[in-house]
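Below is one structure, written out as structure tokens, with a few remarks after it.
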Amino acid sequence: MNVLEQLMTYYAQNGSYVMDEFGRHFLMSAYGVLFAAVVGVPAGILIAHFRRLSAWVFAVTNVIQTIPALAMLAVLMLVMGLGANTVILSLFLYSLLPIIRNTYTGIISIEHAYLESGKAMGMTKFQVLRMVELPLALSVIMAGLRTALVIAIGITAIGTFVGAGGLGDMIVRGSNATNGTAIILAGAIPTAVMAVGADLLMAWLERALSPVKKKRTGAKHVQSAA
């Protein structure tokens, strides 16, 4: 059998296993990015308002980003042991930089006139943040989440080395087999599909949440009503 036939046979015989590992892979990636968003978005907002802190925060997150993923997993494994939690923590650390950076960029790029208009209407600082800054910066923040999620999906593939499972299991198993090209592809193809699908979904959300698009949509509704 050629590689394509071997691949189809593998999927036919191990379809439920592949789907289980696909779900496990995605959940680890999503949890890592979600936890990073819970920390990274407030951190980005904070350093956007207290810019003296930005150099320190970016210095730390840039250093984290330079550590090879396998080395990070090895160090965290010594502390947390084997399993998915080690991978999720490493994804959390790697996702901080794109999320914090985009949140910071989105907030500081808002025109000062919008902020002054909010203050002139009697808004508190929290109301300006909630009703002016976050809506205008949301598409940029989503771009950071998009980058973080795609990176996380790739890093999760090597989580198999710390016993986390995921699609990387098939890639490693195929690498160790005598004629394992089909097994490698059985793990690599779903990983690529997941990354591309996540990127397209997040790109759509980014466009949907863009304030420019909302403004144009609102203008069309006004014109049609007129």
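Note that Cβ sites are derived from N, Cα and C of the backbone, with glycine treated the same way.
The annotation domain 'ABC transmembrane type-1' is assigned in Swiss-Prot to 22-202.
Among the natural variants in Swiss-Prot is A30 to V, noted as: In strain: ATCC 6633 / PCI 219. In this structure, A30 (variant position) is part of a helix by DSSP. Taking a C-beta cut-off of under 8 angstroms and a sequence separation of 6 or more, A30 (variant position) has the following same-chain neighbours: L149, A152.
Take the CB of A43 (variant position) and look out to 10 A: across all protein chains shown you find 20 other CB atoms. For A43 to V, Swiss-Prot lists a natural variant annotated as follows: In strain: ATCC 6633 / PCI 219.
Classification of F50 (variant position) by DSSP places it in coil, neither helical nor stranded. Quoted from Swiss-Prot, the note attached to the natural variant F50 to Y states: In strain: ATCC 6633 / PCI 219.
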Excluding its own, the Cβ atoms lying within 10 Å of the Cβ of F50 (variant position) add up to 10
List the Cα distance (Å, whole number) between A43 (variant position) and F50 (variant position).
-> 10
